[in-house]
Amino acid sequence: MTNLRKAHPLMKIINSSFIDLPAPSNISSWWNFGSLLGICLIIQILTGLFLAMHYTSDTMTAFSSVTHICRDVNYGWLIRYLHANGASMFFICLFLHVGRGLYYGSYMFMETWNIGVLLLFAVMATAFMGYVLPWGQMSFWGATVITNLLSAIPYIGSDLVQWIWGGFSVDKATLTRFFAFHFILPFVVAALAGVHLLFLHETGSNNPSGLSSDADKIPFHPYYTIKDILGVLLLVLALTCLVLFSPDLLGDPDNYTPANPLNTPPHIKPEWYFLFAYAILRSIPNKLGGVLALVLSILILAFIPLLHTSKQRSMMFRPLSQCLFWILVADLLTLTWIGGQPVEHPFIIIGQMASILYFMLLLVIMPITSLLENNLLKW
């Protein structure tokens with residue numbers, strides 16, 4: 001068996017990626033989220049496949065087909081809620097994974113990090129299009145509002161929006177193409193995740209200290225396979241509790257009303273995992289400025305390696321940077337809260353302050369603090 005594992009062309013790839021892979025001996029549970037994201041993606045693809053067998057991407061029947069899945073298909077309700085809440089678990093793992101990368105300086109692996117940013121955009125696009133498919137009120141109006149943002153692009157904006165819509169409004173053509181893209185994108189995400197791993201295995205994993213661990217490596221199996229299985233069990237437990245006890249906790253009640261172009265919901269808002277970006281978008285009174293801020297709120301991650309001024313890689317031994325990191329986390333939670341609130345005083349000014357702080361922290365305050373820490377250590 002050992003010889004086959006190391007000799008067979010396919011097994012050799014699996015062996016060098018998941019079995020005999022040299023891994024640092026001191027990586028903490030924060031390094032579990034990569035494998036958890038893989039599990040989330042598999043869950044989403046499988047549940048999505050079974051949902052697609054019963055779903056119809058037509059404006060007349062989309063909403064009733066989702067109802068049919070929940071009422072008439074064997075365990076259809078379970079598959080539907082696993083898929084909907086699986087997306088939430090996916091984003092929780094994503095945010096923690098990115099946060100880990102920021103804290104421990106994993107962004108210094110430039111190729112891996114940039115593929116990761118690309119993956120984040122791809123997953124966000126997939127989730128947005130998936131939210132449109134049930135064709136409820138929030139699906140329809142969310143699609144209308146977000147696609148309409150592209151009209152802010154000078155010269156080609158309005159033509160681009162109509163091209164994406166496939167007409168003069170969000171209608172049957174839009175729903176059909178969103179379903180097609182929502183089906184294909186997870187496979188693109190899976191391919192990108194493979195490239196992400198490929199680049200990671202070129203350098204080996206980072207570790208909490210941010211120091212080279214070449215002198216102290218252990219095989220991935222059995223140490224980290226067992227550790228990852230624990231993470232998977234906890235993820236599955238959390239997802240199962242969410243699905244079986246409060247499946248609609250993270251959803252919007254408006255989406256249980258069929259889409260009606262003549263009736264606008266009082267508060268149009270996306271799913272909870274987009275609220276921070278939505279708050280940044282709304283905090284700028286200008287349409288084009290808001291769109292740019294929205295894109296930059298994620299794209300800024302690609303510039304993080306260029307803004308690294310510290311002579312230490314990780315924040316493990318940098319208390320000032322640690323404080324700023326947790327302020328950033330609190331700021332993102334504030335933005336998430338603001339994104340779900342109506343556009344009125346005092347939420348407007350809180351959102352604007354939180355948005356300014358978000359960009360200031362990442363672009364100015366953290367790099368300057370890193371330089372200060374270098375000086376304090378007389379480096």
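Cβ atoms here come from the backbone N, Cα and C positions, even for glycine.
The heme b b562 binding site feature in Swiss-Prot is assigned to HIS83, HIS182. Non-local neighbourhood of HIS182 (heme b b562 binding site): GLY48, THR126, MET129, GLY130, LEU133, each in the same chain, at least six residues away, with C-beta under 8 Å from its C-beta.
The Cβ of HIS196 (heme b b566 binding site) lies under 8 Å from the Cβ of THR112, ILE115, GLY116, LEU119, each of which sits 6+ residues away along the same chain. According to its DSSP assignment, HIS196 (heme b b566 binding site) is helical. Among the features that Swiss-Prot reports, heme b b566 binding site is placed at HIS97, HIS196.
HIS201 (ubiquinone binding site) carries a helical DSSP state (H, G or I). Within 10 Å of the C-beta atom of HIS201 (ubiquinone binding site) sit 14 other C-beta atoms, taking all shown protein chains into account. Residues or ranges marked as ubiquinone binding site by Swiss-Prot: HIS201.
For the natural variant ALA7 to Thr, the note given in Swiss-Prot is In strain: Isolate LAF1595. Neighbours of ALA7 (variant position), defined as other CB atoms within 10 A of its CB across all chains, total 10.
A 10 Å cutoff on Cβ-Cβ distances gives HIS97 (heme b b566 binding site) a total of 20 other Cβ atoms nearby, all chains included.
A distance of 30 Å separates the Cα atom of HIS201 (ubiquinone binding site) from that of HIS83 (heme b b562 binding site). A C-beta separation below 8 Å, combined with a sequence spacing of at least six in one chain, links HIS83 (heme b b562 binding site) to GLN44, THR47, GLY48, LEU51.
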